[in-house]
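*Asks:* So Swiss-Prot lists these for the protein:
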DOMAIN    46-132  domain 'PNT'
MUTAGEN   Trp315 to Ala  Partially abrogates repressive effect on the KRT4 promoter; when associated with A-319
MUTAGEN   Lys319 to Ala  Partially abrogates repressive effect on the KRT4 promoter; when associated with A-315
Amino acid sequence: MAATCEISNIFSNYFSAMYSSEDSTLASVPPAATFGADDLVLTLSNPQMSLEGTEKASWLGEQPQFWSKTQVLDWISYQVEKNKYDASAIDFSRCDMDGATLCNCALEELRLVFGPLGDQLHAQLRDLTSSSSDELSWIIELLEKDGMAFQEALDPGPFDQGSPFAQELLDDGQQASPYHPGSCGAGAPSPGSSDVSTAGTGASRSSHSSDSGGSDVDLDPTDGKLFPSDGFRDCKKGDPKHGKRKRGRPRKLSKEYWDCLEGKKSKHAPRGTHLWEFIRDILIHPELNEGLMKWENRHEGVFKFLRSEAVAQLWGQKKKNSNMTYEKLSRAMRYYYKREILERVDGRRLVYKFGKNSSGWKEEEVLQSRN
C-alpha cells in the first residue's frame, strides 16, 4: 500500500513544457493525500484534470542513465499520460529501478513490464540517450572553442593570429643576428632562439604607459646624428623642427639605408633575426644607429628609443610588414620579459633594459667579437 501511494505521489509531478506541441492535454495530479491507493488507476486514466499546479518533471535535464528511482517513476508516469495508456496493465512492482537499470533493459523486458507501452518507452529512451550524447559533444566542442578564444584574449601581442611576430617567435631554428660578427657563422645558440613553448603564456603582462608608446618623442639635438638626408630629407641638423616630429605615418626609409643597416649576409647565415637582437645590433653599431636609439646606461644595459616609429618601420621592413608600429613592436618586446632577455624600466617612457639572459651588448663582448 505504501509503495502504491508513493507511485501515486510521483505521478502528480507532470511537466509538459518540453513536449508542449503534443502534450497540451497533459494534466497534473492532486497530491497523494487527497486520494487512496484504489484511486491510482482512476487518476492515471483521467487526463482531463486541471493543468494548474503542474510542476517541472524531475527527470528533465539529466541523462537517463543517471536518473534516480524517483525520476524513473516520474518519467514512466509522464509516458502513461502522454500515450493515454491504461495504467492497470502495468506491473508496478517491477518499476522499482534506477536510470542505469532502465537503460539496460532490452525491448523484450520493457514489453513484459509495460505491455504495448514498452515499445514506446524503448524508443523514447533511445532518443533521449542519443540526444544527450549529441548535446554533450556539442557543449564540449563549444567550451573548447571558447577556451581557445579566451586564451587568445588573455595573451595578446606576438601570439595573435596573423601577428607579424608569430613566425619570428615560433621559429624552431636557432637564428643568429646578421649584424653581430660573433653570430654570423654556423652560429652559437642565441638566448632568444629557444622554442617559444617553454615560455608559457606569461609573456603578455599588462601594458604599462611606457610600453604603449607613440611616435612623438622629444629628441635632444646632442643625442647623436639624425637620419641621412635621403631617408628623412627635412630632418637636418640645425633645423628647428627636427626636435619633435609631427604626427602621422613615419617617413619611408630609403632602400640604401636599409641595405646599409642590414649588411652583407653570409650565404650560410640563418634567415631573419630575433627582435631583441635587432634592437641590440642597432645600439652596438653607432655608425648605423643614426639617432634611432641611445644608451642610457651602457654598463647596466639600459637603453632608450629616440625614434620609436622609425625603429618599428625598420623592423616592419625586415619582416615585410608595412603596417608595423611602435605599439605593436613594444607588445612583441613584452614576450622577452618572461625569459629575462629584456626588462621594462618602470616610470620611464620608451626606456628598457637588457636582462640577464641577453648577450652581445656589453662593451667587452663587442670588442671580443671584433677581434
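Quick reminder: no glycine exception, Cβ is built from N, Cα and C everywhere.
Unsubstituted: the structure retains its original residues.
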*Asks:* Determine the Cβ neighbour count for Lys319 (mutagenesis position): the number of other Cβ atoms within 10 Å of its Cβ.
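*Replies:* Other Cβ atoms found within 10 Å: 17.
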*Asks:* Kindly assign Lys319 (mutagenesis position) to one of the three DSSP-derived states: helix, strand or coil.
*Replies:* coil
*Asks:* Of the residues in the domain 'PNT' (46-132), how many are helix, strand and coil by DSSP?
*Replies:* 52 helix, 0 strand, 35 coil
*Asks:* Roughly where does the domain 'PNT' (46-132) sit in mean pLDDT, to the nearest integer?
*Replies:* 77
*Asks:* Taking the Cβ of Trp315 (mutagenesis position) as the centre, how many other Cβ atoms fall within a 10 Å radius?
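*Replies:* Looking across every protein chain shown, the total is 23.
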